[in-house]
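According to Swiss-Prot:
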type	residues	note
ACT_SITE	Ser40	active site, nucleophile
ACT_SITE	Asp326	active site, charge relay system
ACT_SITE	His329	active site, charge relay system
MUTAGEN	Ser40 to Ala	Loss of enzyme activity
MUTAGEN	Tyr184 to Ala	Decreased receptor binding
MUTAGEN	Phe211 to Ala	Loss of receptor binding
MUTAGEN	Leu266 to Ala	Loss of receptor binding; when associated with A-267
MUTAGEN	Leu267 to Ala	Loss of receptor binding; when associated with A-266
Amino acid sequence: MFLLLRFVLVSCIIGSLGFDNPPTNVVSHLNGDWFLFGDSRSDCNHVVNTNPRNYSYMDLNPALCDSGKISSKAGNSIFRSFHFTDFYNYTGEGQQIIFYEGVNFTPYHAFKCTTSGSNDIWMQNKGLFYTQVYKNMAVYRSLTFVNVPYVYNGSAQSTALCKSGSLVLNNPAYIAREANFGDYYYKVEADFYLSGCDEYIVPLCIFNGKFLSNTKYYDDSQYYFNKDTGVIYGLNSTETITTGFDFNCHYLVLPSGNYLAISNELLLTVPTKAICLNKRKDFTPVQVVDSRWNNARQSDNMTAVACQPPYCYFRNSTTNYVGVYDINHGDAGFTSILSGLLYDSPCFSQQGVFRYDNVSSVWPLYSYGRCPTAADINTPDVPICVYDPLPLILLGILLGVAVIIIVVLLLYFMVDNGTRLHDA
């Protein structure tokens, strides 16, 4: 009892001296088992090869360049590499995963499959993609890309139907119509194989609208059939619009196996790349840093939409991105957020990272790690320490029971002693 009272007293004294331990707006890690995926703002090789010694180009502290815990590529992103010919093989492994990328596919790039397409659909695709990546990297240690081999028995080749500017879609691949087909009302299939990983993220995409070709309108229809388990995954066009639609993608998490891609109308699509997920781990929320341009360019909030508790913590700066190298590279606010990678921290929460695990001015929500078990609330003159009441209630009950037992024993011995004196 004395030790408990002393702990409460010491904590209150600490509170009166102004020790708050507030959550800080950084990304950090419990220990050295972490990994960061990024772009030019954390690409040390780009700085060395293109901008020698000018580390102001990055938001990452250059002390981390030789850590071996970073997979970053200037001008790229995981989503961009997943879908397009502009490819970088992001590869990394860790218990705690941090993402600071995504800005290299935004409304600024204005990508759409056709001239009458919709970039809004591609922003939706981006959000759905990162949702799957973040959720799965909370339970997997390792991420990399793998090629998906497929076999199509026809003579037609894949076609670059979906392209805009410098971006050319190659995942999924479009198989062109066979020369002997007069229209797109036909069924066609291709085999593809997934092997070597625990699970895979693959795209299943359709044009969700009436696709016009030579005065005829078509409804897209695509399926993947797992020949080992009998499970089928499919999408059918449900919209009646004829303009303003685009390539809607769902991102499936599939096991290894032999699959059949099936098209009942329009062109056959088949996956050519997959995110390879390996090495299951205990649930560990990922951390995502907002990836956006200076306000002179249009950005999106899809990584924020995708990053939701409990599987993900989102960190952002409250000000416009204004770099010191140029307006899009070397921002002080985001440099501060990434500075947390220089040290270990015991506790992570929706509000931020806690540097200490004793008391805090803020109760951590969706907490992970060794987190404060007390909230230190300061009134103007009197520090009040509010603790989780359950341990105190249980201790009070135990003390009450002990007092009752002591009183009963005292009464018993007093009565017994009086009886013996009377007998004497």
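Numbers run from 1 along the shown chain.
Even glycines carry a Cβ here, placed using N, Cα and C.
Structure coloured by features recorded in Swiss-Prot.
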| residue | record | CB count, 10 Å |
| --- | --- | --- |
| Ser40 | mutagenesis position | 23 |
| Tyr184 | mutagenesis position | 18 |
| Phe211 | mutagenesis position | 20 |
| Leu266 | mutagenesis position | 23 |
| Leu267 | mutagenesis position | 23 |
| Asp326 | active site, charge relay system | 11 |
| His329 | active site, charge relay system | 20 |
Just to verify a number: CA distance, Leu267 (mutagenesis position) to Asp326 (active site, charge relay system), in angstrom, no decimals. 44
What DSSP gives for Ser40 (mutagenesis position), in three states, is helix
Here's one to test understanding: among the recorded positions Leu266, Asp326, His329, whose C-alpha is closest in space to the C-alpha of Ser40 (mutagenesis position)? His329
Pop the Cα-Cα gap between Phe211 (mutagenesis position) and Asp326 (active site, charge relay system) into the table, whole Å please. 43
Rounded to a whole angstrom, what is the C-alpha distance between Tyr184 (mutagenesis position) and His329 (active site, charge relay system)? 47
Calculate the distance in Å between the alpha carbons (Cα) of Leu266 (mutagenesis position) and Phe211 (mutagenesis position), and round it to a whole number. 8
Whole-number Å only: compute the distance from the Cα of Phe211 (mutagenesis position) to the Cα of His329 (active site, charge relay system). 41
